[in-house]
Every structure is written in C-alpha cells, then in structure tokens.
Amino acid sequence: MPNPVRFVYRVDLRSPEEIFEHGFSTLGDVRNFFEHILSTNFGRSYFISTSETPTAAIRFFGSWLREYVPEHPRRAYLYEIRADQHFYNARATGENLLDLMRQRQVVFDSGDREMAQMGIRALRTSFAYQREWFTDGPIAAANVRSAWLVDAVPVEPGHAHHPAGRVVETTRINEPEMHNPHYQELQTQANDQPWLPTPGIATPVHLSIPQAASVADVSEGTSASLSFACPDWSPPSSNGENPLDKCIAEKIDNYNLQSLPQYASSVKELEDTPVYLRGIKTQKTFMLQADPQNNNVFLVEVNPKQKSSFPQTIFFWDVYQRICLKDLTGAQISLSLTAFTTQYAGQLKVHLSVSAVNAVNQKWKMTPQDIAITQFRVSSELLGQTENGLFWNTKSGGSQHDLYVCPLKNPPSDLEELQIIVDECTTHAQFVTMRAASTFFVDVQLGWYWRGYYYTPQLSGWSYQMKTPDGQIFYDLKTSKIFFVQDNQNVFFLHNKLNKQTGYSWDWVEWLKHDMNEDKDENFKWYFSRDDLTIPSVEGLNFRHIRCYADNQQLKVIISGSRWGGWYSTYDKVESNVEDKILVKDGFDRF
C-alpha cells in the first residue's frame, strides 16, 4: 500500500474564488470504481480525482493538448488539498479488488470479470502516471490550502516533436501562490486502506462493469513533458470510434474495453536519437554506448560534426524517469541506466540492469541549464536532495570511459561533469521528452523470513539462506507473471504445476523458460493478496500471500523436515511446518 499522503493536487478550470468558498462538489451519486477509472460516467460520479504530486496533476491536465491559438488562451488552476480519511489510493484499490475478485468475494455478470481485470491492468500501466488518490464524496473548502494559475504557452517546432511541425502548447505554473482564507490546518492524511464498495465487506458484492472505455489520454501523460510527444493519430486508431484529430484533444477517444491499448502511441512515434554528453570544462563530446550482454554502459569520445564509426545506441527517457536502452533483439526484458554504490562515499557507478518501476536508482532527473533549453544536467534520485550530476574520469585511458554519478559539491579533481547537449548535431530534443513506458516490471525481491534469517528461492525449487538481491526476481504488472533473471539475462518464469484433475491438494512449483507475452495459461499468472494475512511484528518487512490465477492456489514454502525449503502451491489454507507469508520488497507497491 502506498504511503498515505498529507496533500494531493488537482487541476480545475474553476476559479479560486469559487473553490475557496465552496470546495469541490461531486457531479453525481454513482459509486462505481470501474466506471470511474475507465471514465464512462462523466457527470455522474460520486468520486473526485486528485494526484499525488503537482507534476502528475499537471501532466494529466497537459495531456489535453491542442494547437496553440493566441486568440484563445487556455487557463486553469492547480489546487493543493489537505487529504483526509475520505481519500483513497486508486491503484491500491484496484489491486485489492483484484484480490477480492480472485477470492470470489466480488461477483459479476457474465463476462464482467475479464473486463474488470483489463481495467485494473490499464490502471497498473497506461494510467499509472496519474498517481491518483480519489475521494469518496465532496472535498470541503476547508481542505483546500492554496492555488496557482496554470496556463498554456507555445512550444516552437524545434523543441517539440509534432507530425505537422505546428506551434503547439504546453503548460506552466505561475506564481504567486494564492492562499485560501477558509483553509483549516489539521494533521490529517489519506486513508491507508483501499476503498471498498461496502465497508466491512463480509459477503460477495455485485459490481457492474462498463463494456467500453472513454479515454481522453493513453499517452501516460508524456504529452505534458517539457518538449512533449504529441500522439500522431494518423492513420486513425483502428479501434477508436472517434479518433483524436491530430493533437487536438478536445474530443474523447472511445475504445471497446477489450481492445484498450496498453501502450501509448508515443512509445513508437518519436524518432530514435543517440545520446551525447559534453564535458563542461574540456568541452569534449561523448556518445553514450552500451554492452547489454555484460550489463555495461560506457562513453566514447566523438566529433559530433563528423559521422562516427561507432554504432548508435538508442536510449529513451520514460515516464518512470528511467533512461532505457531500446531493445533491438526482441528480448523479454528491458534494461535501464542504474546507479550503484561504490567503495567511495557518495560516488556511484552507472551500469545497466533490468528496468523496474520501483527502482529509485533508475530514476533520473533532467534539469535545463540555459535559457535556450539546449543543455541538461542529469541527476540521480538515489542521492535524494544532494545536488548531483553525471561525471567521467579525465585520467582514464583507452577509448571507452566509465560513467559515474557524484555530488556537485567538491567532486574529486579527476572527475568532470557531463551534461546532455541538445542541438541538430548531437542529442535531439525528443530525448528530453518523456516517452510512455515499454515495460512495467516491479522488483519484488521474493523470499521468506524465519527466526531472524532471510531465505531466497532457487531455480531448483528449493531455498538458500540469504536475502534475495535487488534486480533478480520481478513481477510484471502487465501480464501478472513472476520471473527470475540470471546474471547472464536468462529469464525463468514461476509456474504452478498443481492440476485440479489430479485430485492432489498440493504440488511443487517450478521455474520455466516461457514467452512473456503468452496470455492464456493462468498457471503462470500470480497475484499478491492481503486476505487472511497476519503480519509478523518485524520492523520494516513487507509480507503478502501469493496466489495463482489458476484455481486460486496459494504459494508456500516448507520450513522443517526433509523437504525444508521446498516451494509449492496448495489448495489447503491451514497447514503446519510451512510459511505462507511471502516476503516482498519494502516499496514493492510504491512507485
């Protein structure tokens, strides 16, 4: 469950005078979560959407783009709102409803269960950028702390990719902050539990599911980036009844829910661009290169005005702030630039590792360093509030140079900061445009904990005494599969062997080679459950029950006897000498 937030944000066209006086009222009385996330009940919902960060709120607003028209400027307001117990996390609510659905505690009409699962998959992937917290009811004026004016400004074609090369618009936040005189400062926070259709649910409840989704934006908010990616709707979307007109998002795109796109068009609409970095003192220019088989990333010095003999390696910056290597081999996994600690305090070395949406050492910030927006500092989120950047060692020999992250204050004398240069000869402006994510893997760090010791699963199906390392076991939010990545990048998927036809109540699990995109075999699909979960009083540890889509079997491990450490699945809920509370990474569900 994501940490409950104290403040949330919403962009709204209504003025501060109106909101400060009356707050946000609901538009209807429909309390249907699936209709809410799929936007099929405009004007009828009892829920009100907010975002966890100003950036997420602005990105959602900014996705409603159109051609810039000076005669008709667009204005709105960004509101900061104090959250309370009526605010619920949308993704956690979706995950909990998936749990209840698999446990048969939510009932549906024929076909609705599959529709609901597809809606939750969209919430996990295409709409995850919204970082939504929604209210079950109106927001009082006393909860609204302040507001900022948000308006649209033109972006010249040279700094924004657009099929027609038009001048288009993006958004900005304007000072000053406007404070609400009716605001009440209280120590409240959002609800730490998921929303339920009926509080204290004890018997199965019925939820109706829409058969269509009205989606204003499936770009993951990429269109509101600094130089945004305007979705190219030419040719028109094959499954849209009313496709968007180029960049003018004044209409709604209506999708049949069965063909709701899992990727934004911006995944493939941007041109590929290599990444060039320049030393701020020596002015040497380097091309960013990669050796994916060895998880290595390095720099080669080039003359940007001459054609390089080195092959171009393509990276892109996605909505999870990852700098991802574009895969050209059809691999099952994706790789991203990852900052790792070294023996030197505060100095990190950059390698490639499997892309994970919850890996803080894969999150990078681009900060423009000049008015023309042609030079960007690249900083790692791993160092928190410490200002940092990318560096290379000026004393390193050879033609390939390692890439480091270091604090800007008092760096070692042999290190020089590198910054991304954006111009026609080097990095294209499209690189600093966030692209929609291509993968949605979560580093789960799967294992178990017993009497002060950590144990990790082995590909043999048994266990080994150690804490599962980062970057080894993942959960795919798109396919619901758990997979193990070896150092040589071989991928094995957790498979449930238990078959109801055998009549047995349990069987071992196994790790198999498998196609990530195969979608029919539910023995490869798993979900994380809180049902009947008793949390041990161990500080900082995160536990879940893990169940298989196929007949809801539960994943367990034997903790005594000759079969110690064996992983298996079972129909039995209560058993002795086993551990059913599976350890997952702290932060597994926070991203």
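Quick reminder: no glycine exception, Cβ is built from N, Cα and C everywhere.
Those substitutions? Not in this structure, it's all original residues.
Among the mutagenesis experiments that Swiss-Prot reports, Arg10 to Ala is described with the note: Loss of ADP-ribosylating activity. No change in binding to HeLa cells. Secondary structure from DSSP puts Arg10 (mutagenesis position) in a beta strand.
Here the residue is the original one, while Swiss-Prot reports the published mutagenesis His36 to Ala with the comment Loss of ADP-ribosylating activity. No change in binding to HeLa cells. The Cβ neighbour count for His36 (mutagenesis position), using a 10 Å radius over every protein chain in view, is 23.
Where Swiss-Prot documents Leu38 to Pro as a natural variant, the accompanying text is: In strain: S1 / subtype 2.
According to Swiss-Prot, the naturally occurring change Asp245 to Gly is described as follows: In strain: L2.
In Swiss-Prot, a mutagenesis experiment is listed as Glu269 to Ala, annotated with the note No change in host intracellular trafficking.
Record note (Swiss-Prot), mutagenesis Glu271 to Ala: No change in host intracellular trafficking. The unchanged residue is displayed.
Under the DSSP three-state reduction, Ser308 (variant position) is assigned to coil, being neither helix nor strand. Looking at Swiss-Prot, you'll find the natural variant Ser308 to Pro noted as follows: In strain: S1 / subtype 2.
Over all protein chains present, the Cβ of Ile371 (variant position) has 6 other Cβ atoms lying within 10 Å. Natural variation at this site is recorded by Swiss-Prot as Ile371 to Ser, annotated: In strain: S1 / subtype 2, L2, RJL1 and JL.
Other Cβ atoms within 10 Å of the Cβ of Phe391 (variant position) number 25 in total over all chains. One natural variant catalogued in Swiss-Prot, Phe391 to Ser, is accompanied by this note: In strain: S1 / subtype 2.
For Trp392 (variant position), the same-chain residues 6+ apart in sequence whose C-beta sits under 8 angstroms from its C-beta are Gly279, Phe286, Leu299, His401, Asp402, Leu403, Tyr404, Leu415, Glu416, Leu418. In Swiss-Prot, a natural variant is listed as Trp392 to Arg, annotated with the note In strain: RJL1.
Comparing Cα positions, Arg10 (mutagenesis position) lies closest to His36 out of the recorded positions His36, Ser308, Ile371, Phe391.
Cα distances from Ser308 (variant position) to the recorded positions His36, Ile371, Phe391 are smallest for Phe391. Classification of His36 (mutagenesis position) by DSSP places it within a helix.
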